[in-house]
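For reference, Swiss-Prot has these:
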type	residues	note
BINDING	S71, S72, G73, K74, T75, T76, D102, P103, E104, Y105	ATP binding site
BINDING	S71, S72, G73, K74, T75, Q196	phosphate binding site
MUTAGEN	Q196 to A, E or N	Loss of residue movement, loss of switch function in crystal structures
Amino acid sequence: MAQQAPDREKALELAMAQIDKNFGKGSVMRLGEEVRQPISVIPTGSISLDVALGIGGLPRGRVIEIYGPESSGKTTVALHAVANAQAAGGIAAFIDAEHALDPEYAKKLGVDTDSLLVSQPDTGEQALEIADMLVRSGALDIIVIDSVAALVPRAEIEGEMGDSHVGLQARLMSQALRKMTGALNNSGTTAIFINQLREKIGVMFGSPETTTGGKALKFYASVRLDVRRIETLKDGTDAVGNRTRVKVVKNKVSPPFKQAEFDILYGQGISREGSLIDMGVEHGFIRKSGSWFTYEGEQLGQGKENARKFLLENTDVANEIEKKIKEKLGIGAVVTAEADDVLPAPVDF
């Protein structure tokens with residue numbers, strides 16, 4: 001016979017008290033007991049991408065996957081997040097499994113290379129073990145692993161060139177993510193995994209593209225960003241950068257499938273001013289008449305490049321435009337949810 005309601009409630013309270021005693025206060029709780037915790041974020045460096053993410057940046061304490069073709073801007077997006085985390089007083093680490101990090105380029109993007117923790121591991125196991133130990137220290141704000149494809153299992157490195165090592169990397173990633181996910185959440189560390197694209201052979205319908213490292217990362221990632229270069233930016237006949245499109249293909253903290261476009265300039269990274277012009281025009285703060293851009297009666301310049309240079313030189317105007325865009329769209333450094341707010345439910349695909 002089932003227990004009476006008061007007895008069941010008392011038994012549940014005793015069980016919860018024992019769980020708190022054994023595993024620490026807050027190990028189990030009723031979801032409605034407290035106001036929903038604020039989602040703390042790290043800005044990406046592009047206001048359009050911050051808007052597409054729905055919360056104003058990359059969520060802290062979560063796994064992020066950034067993937068795309070070669071030279072599409074994956075590492076640039078990750079380094080901008082590192083620079084913004086450091087600018088807020090945070091500590092950042094970069095696991096350079098590809099052995100391709102350019103410190104001079106990172107410095108131009110705003111990364112404090114003197115305080116950046118860098119590791120160039122020999123094997124995939126070593127890379128993920130180092131990452132796990134750094135995360136468990138509780139001192140990190142952001143860690144970047146570049147890239148998943150370069151996390152070569154020890155058995156493959158020590159074996160012969162023609163040996164078959166089916167599924168080794170996938171098992172390695174699955175085990176590492178099982179260990180790291182809880183530690184990331186507890187420490188509030190954002191882990192960015194940069195990934196490469198491969199093509200599945202014999203696919204007749206649908207996209208043949210897939211990412212390396214098995215399926216575990218797709219499941220554990222709270223946000224997945226698909227980065228693509230869509231056109232080359234030119235100043236006259238000289239190529240000066242790329243127009244980049246990022247699609248949020250998975251988002252557990254806000255509705256997914258939104259897109260953002262921004263400029264990545266060679267040697268400079270994401271053009272903050274270019275994003276402000278695009279978003280300003282879209283939301284009516286900047287007026288575009290022919291090739292002229294105007295803000296509150298003041299001419300910014302003829303052509304986007306001149307307007308961008310004006311905002312670069314007049315940071316107060318750029319900051320004012322950014323503030324207005326963020327206020328209109330309701331995004332910022334921290335998104336809080338009041339008890340009475342009705343928020344769209346996060347969608348997990």
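Counting begins at 1 with the first residue displayed.
Just so you know, glycine gets a Cβ as well, placed from its N, Cα and C.
None of the listed substitutions appears in this model.
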Distant-in-sequence Cβ neighbours of S72 (phosphate binding site), under 8 Å, six or more positions away: V227, R228, R229, N242, T244
Among D102, E104, Q196, i.e. the recorded positions, the one with its Cα nearest that of K74 (phosphate binding site) is Q196
S71 (ATP binding site) and Q196 (mutagenesis position), compared by Cα position, are separated in whole Å by 10
Rounded to the nearest angstrom, how far is the Cα of Q196 (mutagenesis position) from the Cα of D102 (ATP binding site)? 19
Please work out the number of neighbouring Cβ atoms within 10 Å of the Cβ of E104 (ATP binding site), leaving out its own Cβ. 8
Check the DSSP secondary structure of E104 (ATP binding site), expressed as helix, strand or coil. helix
To the nearest whole angstrom, state the Cα distance for the pair E104 (ATP binding site) and Q196 (mutagenesis position). 23
Calculate the distance in Å between the alpha carbons (Cα) of G73 (ATP binding site) and Q196 (mutagenesis position), and round it to a whole number. 12
Residue, out of the recorded positions S71, Q196, whose Cβ gathers the largest set of other Cβ atoms within 10 Å: Q196
T75 (ATP binding site) to Q196 (mutagenesis position) - Cα separation in whole Å: 11
